[in-house]
Structures are given as C-alpha cells and as structure tokens.
Amino acid sequence: MADPEGTDGEGTGCNGWFYVQAIVDKKTGDVISDDEDENATDTGSDMVDFIDTQGTFCEQAELETAQALFHAQEVHNDAQVLHVLKRKFAGGSTENSPLGERLEVDTELSPRLQEISLNSGQKKAKRRLFTISDSGYGCSEVEATQIQVTTNGEHGGNVCSGGSTEAIDNGGTEGNNSSVDGTSDNSNIENVNPQCTIAQLKDLLKVNNKQGAMLAVFKDTYGLSFTDLVRNFKSDKTTCTDWVTAIFGVNPTIAEGFKTLIQPFILYAHIQCLDCKWGVLILALLRYKCGKSRLTVAKGLSTLLHVPETCMLIQPPKLRSSVAALYWYRTGISNISEVMGDTPEWIQRLTIIQHGIDDSNFDLSEMVQWAFDNELTDESDMAFEYALLADSNSNAAAFLKSNCQAKYLKDCATMCKHYRRAQKRQMNMSQWIRFRCSKIDEGGDWRPIVQFLRYQQIEFITFLGALKSFLKGTPKKNCLVFCGPANTGKSYFGMSFIHFIQGAVISFVNSTSHFWLEPLTDTKVAMLDDATTTCWTYFDTYMRNALDGNPISIDRKHKPLIQLKCPPILLTTNIHPAKDNRWPYLESRITVFEFPNAFPFDKNGNPVYEINDKNWKCFFERTWSRLDLHEEEEDADTEGNPFGTFKLRAGQNHRPL
C-alpha cells in the first residue's frame with residue numbers, strides 16, 4: 001500500500017522543524033516573542049492551511065531555509081578569517097570584525113531563525129580604550145606619534161590600519177552596532193595608538209630618506225654621529241671581519257636576548273641598547289669568525305632580530321681613529337654595554353699608552369731591514385705588504401700615519417736595491433749558488449734533469465764540463481747555446497735554470513735602446529731566449545768580447561757608463577750558429593747543445609721530466625764537487641749560513657730593570 005500523505009517520522013520535513021520547536025517551547029520555558037499575544041484565545045483559525053500537504057512547497061521551503069542558513073554561516077566564517085588577518089596587522093579587537101561592524105543573521109526570513117542558529121551566541125562588546133597586541137613584536141614604552149589612516153571600504157564602511165578600533169556599547173541590543181549591508185552611516189572611529197614596534201617600523205618604512213632619518217635618530221639617541229665610528233664601504237659585497245651595526249625597531253624581548261643569539265657567530269661583541277621613537281635601537285660592534293659582506297651580515301641580523309634589512313646601518317669600524325677606539329673602550333667598561341670576547345687589537349693599540357708612543361716614531365731602517373729580509377725590491381709590493389703589518393707592527397702603523405709615505409717608500413726601495421746589489425757583488429758563483437740553495441725547500445730529485453739530457457742525446461759528462469766552465473766564466477766558454485727545432489724544451493730547460501739562480505733575462509726587441517744591456521750589471525747569469533738571424537748578426541758585430549767573457553762597457557739610464565766583466569750568457573735558438581757561414585767568428589766563442597727531440601708530455605698534459613727549483617738544488621748538491629764549486633770556511637757565519645747575516649740595526653740588550 002502507498003504511504004499516506006505526510007509522515008509520522010521525527011526530525012524530517014516541516015513536521016520535524018515544528019516538532020523540535022514545540023519541544024523547546026514546552027520544556028525550556030523560553031520567553032515568547034513580543035509579536036504574539038498570550039491572552040488571545042486559540043481558535044485554531046490561524047492554523048488553517050498552514051501546512052501545505054503538497055511536497056513541492058515543502059521541499060522549496062526546506063531548500064530556501066537551508067540555503068539561508070548556509071549563506072549566513074559562510075559569511076560569518078569568512079568574516080572571522082578576515083578578522084584574524086586584519087587583527088594581525090591592525091591590532092583589532094577580537095570582538096569586532098575587520099570592517100568595525102558585527103555580522104548578524106538576517107532575521108527577516110523567520111522570527112525563530114536566529115534561535116536555531118548553529119553558531120555560538122554573540123558575546124557582549126566591552127569597552128577597551130587600549131588594546132594589547134600579541135603579534136609577537138611586543139610594545140614599546142617610547143611615546144610615538146598617533147597616526148590614523150582611514151580607507152573607504154568596498155561598501156562605504158571605514159577600514160582603519162595602524163591602530164585598534166574601540167568597541168563601545170551604546171545600550172542597544174546585541175548586534176545592532178553595525179551591519180554588513182553598508183547602509184549605515186560612516187561614523188568616525190577613534191584610533192588609539194598601540195605604541196607597538198610593528199607600528200613604529202611602519203613609520204620608519206614610510207620615510208622617504210630612510211638613511212638620513214636613521215642617521216638623525218641615531219645621533220639624537222646616542223649623542224654622536226654614526227659616521228664618527230665607521231668608515232664607508234661602497235660595495236655591499238666587500239668582505240670584512242669587523243662590522244658596526246645600528247638596528248632600529250627591535251622587539252625589547254628579542255633585544256635582551258641578542259647577546260645569546262649572536263654568540264655562535266662572533267669572536268667579539270660590544271652591544272648597546274637604547275630606546276628611540278621607532279622602538280629599541282641596538283648599536284653593536286661585532287667581530288665575526290670569518291670575513292662577511294654587508295649583505296650577509298644584514299641577512300643574518302634580520303633573521304635573528306626579525307627586523308627588515310632596510311632598517312639597519314651597517315659599516316666597518318674606523319681602525320685608526322683614536323676617538324672611535326676610545327668610545328668603544330670607555331663604553332665597554334661602563335654598565336651601558338654588554339661585552340664578550342677578546343678586545344680587538346686595533347682598540348688596544350689605540351688606547352694603550354705604550355702603543356701610542358711606539359706608533360708615533362717611524363724608523364726607516366726597520367722597514368729597509370724588513371724589505372731586505374723578504375727580498376722585496378718593487379715599491380708597490382713593499383707598500384702593500386708593509387701596510388698589512390700595521391695591525392701587529394708598530395713601525396708599520398707609524399708608516400701609515402705618516403704624511404711622507406711615498407718618500408719613505410722610495411727611499412726604502414732604493415736602499416734595499418743598493419744593499420742587495422752590494423751583497424751579490426761580494427759573493428762568488430759558489431757562494432751565490434749556496435745562497436740560492438738555502439732559500440729553497442728540500443725534497444727535489446736530480447734525476448729528471450739527467451734523464452732529460454739523455455732524452456735529447458746529450459752526454460751528461462760533456463754537459464757537466466761545459467757547465468763547469470760556464471759558471472766560472474772561462475774565456476771562450478762563457479756562452480751556452482741550446483739549439484734545435486721548435487717544441488723541444490730548450491726554453492723550458494733554460495728558464496728553469498735562470499729562475500733557480502735568479503738570473504736576468506734580456507730581450508733583443510729592446511736592442512734599439514742604448515740601455516737594453518743594463519740588466520747585465522746586476523746579475524750572475526743572463527739569458528736571451530729565441531735568438532734569430534738578426535740577433536746573431538748583432539752579436540757577431542757588437543758583442544764578441546761579451547761572449548768571450550771579457551770586460552765590457554755598458555750604458556745605464558741616468559747614470560754613467562760602467563765597466564764590468566760580462567756574466568755568463570745562456571741562449572736558445574732554432575738556428576745552429578756554428579754551422580752557418582755568416583758568423584764564422586762565433587763558433588769558437590759558444591758551446592752548442594742540440595735538442596733534436598720534441599718535449600714529452602703524459603696523457604694529462606704534464607711534462608714527463610719535471611724541472612723546478614727543488615730539482616736544480618738537488619742537482620747542484622749532487623754535482624757540487626764535479627762542478628768545482630768550493631767555499632772558503634770563513635765565509636760562513638756563526639749560525640752556519642754561507643754568508644754573514646745582514647743587520648741594519650744594532651742588537652738590543654733586553655735585561656730587567
């Protein structure tokens with residue numbers, strides 16, 4: 001049988017709704033709405049045709065009611081999500097919506113619709129003059145200017161940022177303070193400045209000239225200019241270990257723990273914290289464990305302190321300013337600063353009296369001694385290397401403070417060249433080779449040199465005899481020539497020997513100058529690489545006595561002519577000069593060794609026969625007697641050196657008082 005019209009089930013259709021309402025009315029004792037008359041006689045006439053037995057109208061009513069409830073719930077949920085987001089940035093009240101209005105369920109659909117809402121009941125709004133932000137940034141105790149920024153909403157409502165909205169109870173019913181339909185009047189909302197760090201950071205970010213504003217606030221807060229403590233780095237990628245940082249708008253809680261947060265990254269820290277109109281201002285002198293660029297430092301501090309990189313001033317400190325060093329020293333021993341780690345040496349040097357006395361006196365002889373010991377003769381190398389010693393050497397620091405650095409540098413280079421030239425002239429060839437061996441580390445092997453000579457079909461005994469006469473400067477044996485095809489290792493072999501013995505290289509390209517032979521005046525051995533036909537013709541015409549090893553006259557620039565015995569000369573060429581009829585007078589003056597085979601390399605491109613300074617040292621030590629290299633016993637000093645130690649300053653007697 002078909003089911004009768006209507007239904008006897010509970011909680012379904014329209015009967016379910018009225019049944020639940022009836023139970024609530026009978027059992028809970030809720031107050032009856034004002035639109036119903038309690039004294040009226042119930043005749044039942046108002047219930048005629050109240051329930052439509054047609055299923056179409058029941059379904060339509062149920063669908064419309066569900067849609068209205070769903071819409072109201074979605075609007076309320078969206079308002080809560082938007083409220084949380086706006087509360088984070090605007091510090092709004094938890095009871096107010098982001099638009100400053102309270103959402104209500106539209107009661108026009110049914111007088112009882114609000115009572116069966118699935119959401120929790122509305123709480124009463126409380127009067128709060130000052131809201132406490134819990135966004136994580138904390139509040140600052142420093143007074144800040146009150147800023148009210150009002151923006152027209154989409155429906156004409158007022159949206160306030162940078163402050164909280166005061167919820168005021170005017171005695172009306174709940175939910176009547178505002179609505180979401182946008183038809184209410186746009187009333188002025190009073191904003192009370194929360195004086196929180198996030199609002200203060202917004203003020204700083206709104207400033208057009210942030211750099212100038214931060215410098216001005218720093219000077220007002222600390223009483224001195226930030227530029228008095230730092231020097232300027234134009235590039236953000238220049239690395240340095242010491243940095244001075246001024247950080248604005250820091251959370252007070254985070255500022256208190258900054259010392260602990262920064263400790264794993266630094267060797268020394270000097271931290272000061274004061275309040276400014278933008279929050280807590282941190283001034284810190286940091287020495288990192290390794291060199292860092294400004295970008296790296298800013299990114300690290302921004303991560304630790306939750307402050308934008310644009311709210312920081314980061315520059316390296318002044319390392320030679322007594323005023324800056326004294327500021328760090330005096331504030332470091334006071335209770336305004338927190339200091340950890342060893343004090344940087346530049347602060348100690350500028351604040352200790354003895355260092356100040358030592359830095360004020362520059363001794364040129366000490367600089368010359370340093371350049372002589374380090375075998376420096378170029379002025380640029382001297383200036384750079386000596387400036388690097390300023391942190392540890394008081395004389396170098398005094399050199400940097402002097403206004404006559406260029407004069408001192410030129411005098412030092414000149415004196416060093418004179419001493420070096422005189423020392424070399426006083427040594428014979430044996431002493432000079434021994435001196436060069438003393439400057440080279442151990443660990444060489446003489447076998448690659450011998451194997452390379454055998455590879456080029458050169459008898460080792462013959463080569464030793466020629467080298468012996470060559471080093472002694474024997475007449476007619478004063479010139480060695482390595483000839484052969486290209487890529488046979490002639491220049492590689494000759495240049496390695498010249499590098500070991502610190503000889504001079506002359507180039508025929510400068511032969512048009514009168515001074516192209518001037519390097520021969522300050523060397524023990526000379527070399528000319530890749531002599532051509534024109535070069536051999538020049539030697540045959542003008543330099544026969546030089547190849548003989550006899551005294552020659554050499555013109556020098558800005559100096560008079562000098563007469564000296566020509567040092568041994570080593571030449572490489574692709575031409576066999578002894579077999580060419582154009583130079584018959586050179587055959588008796590040169591000793592020629594042919595290199596017929598191409599120089600070998602392994603599969604990695606490295607030379608099979610490695611010839612370097614260590615191998616040449618081992619070679620001369622091995623063939624010392626065969627080359628007839630002897631030293632007199634009195635040439636060595638008390639410490640066993642092959643020559644006396646050169647000292648420009650008298651020894652100091654260090655004895656206690």
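Each residue, glycine too, has its Cβ placed from N, Cα and C.
The annotation ATP binding site is assigned in Swiss-Prot to G484, P485, A486, N487, T488, G489, K490, S491 on the grounds of sequence analysis. Taking the Cβ of P485 (ATP binding site) as centre and 10 Å as the limit, one finds 12 other Cβ atoms among all the protein chains shown. A coil conformation is recorded for P485 (ATP binding site) in the three-state DSSP classification, outside any helix or strand.
The feature domain 'SF3 helicase' is assigned by Swiss-Prot to 458-608.
One entry in Swiss-Prot concerns the mutagenesis experiment L305 to K. Its note says: Complete loss of SMARCB1/INI1 binding. Of all the Cβ atoms in the protein chains shown, 23 others lie within 10 Å of the Cβ of L305 (mutagenesis position).
If you draw a 10 Å sphere around the CB of K490 (ATP binding site), it holds 25 other CB atoms from the protein chains shown. Neighbour list (S491 (ATP binding site), Cβ cut-off 8 Å, at least 6 residues apart, same chain): D529, D530, T572. Distance noted between the C-alpha atoms of G489 (ATP binding site) and L305 (mutagenesis position) is 63 Å. Within 8 Å of the Cβ centroid of the ATP site, not counting the listed residues G484, P485, A486, N487, T488, G489, K490, S491, the chain contributes T572, N574, F595, A598, F599.
A 10 Å cutoff on Cβ-Cβ distances gives N487 (ATP binding site) a total of 12 other Cβ atoms nearby, all chains included. Residue environment of G484 (ATP binding site) contains 21 other Cβ atoms, counted within 10 Å of its Cβ in all protein chains. T488 (ATP binding site) sits 66 Å from L305 (mutagenesis position), taking the CA atoms of both as reference points.
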